[in-house]
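Everything on this sheet refers to the single structure shown next.
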Amino acid sequence: MKQFIFFALLCTSTYAAIHILTEKEDHATLHISFNDLIKIQLRTNPSTGYAWNIEYPTDTFSLSQDTIKAEPHPSGMVGFPSIREIQLKPLKVGTTTIKLGYSRPWEKGKEPLRSLTYSVVIR
């Protein structure tokens with residue numbers, strides 16, 4: 001009987017999918033479940049002074065990861081591109097927008113070099 005209950009719980013447990021967004025999905029509408037995660041992967045090059053700035057409603061998402069991973073490159077090479085990974089976990093059901101801008105923080109009032117917008121529907 002215990003094995004049956006364990007198996008039934010295992011079959012009905014929630015599955016958290018990870019939805020990956022890149023620059024290619026700019027202006028896309030993403031439909032996700034409440035238990036899913038969003039992972040945004042963007043190329044960046046910190047040596048240029050540019051950085052991705054993210055805007056999202058903090059009552060709708062929590063930031064669960066924000067890392068920069070160097071792309072493979074020859075040893076000793078500097079100024080090589082990296083991948084920034086931002087992972088968000090939904091906090092509530094609804095429709096919202098995530099915006100990103102690639103800019104230099106000291107260049108106030110200047111438009112970002114690149115801008116991305118994702119619409120997200122959380123069910």
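A Cβ is built for glycine as well, from the same backbone N, Cα and C atoms used for every other residue.
None of the substitutions listed is reflected here, since the structure keeps the original residues.
Annotated features, as they stand in Swiss-Prot:
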MUTAGEN   S47 to T  Decreases inhibitory activity towards model target papain
| Under 8 Å Cβ-Cβ from S47 (mutagenesis position), six or more apart in the same chain: what's there? | V78, G79
| note | Under a three-state DSSP reduction, the secondary structure at S47 (mutagenesis position) is helix
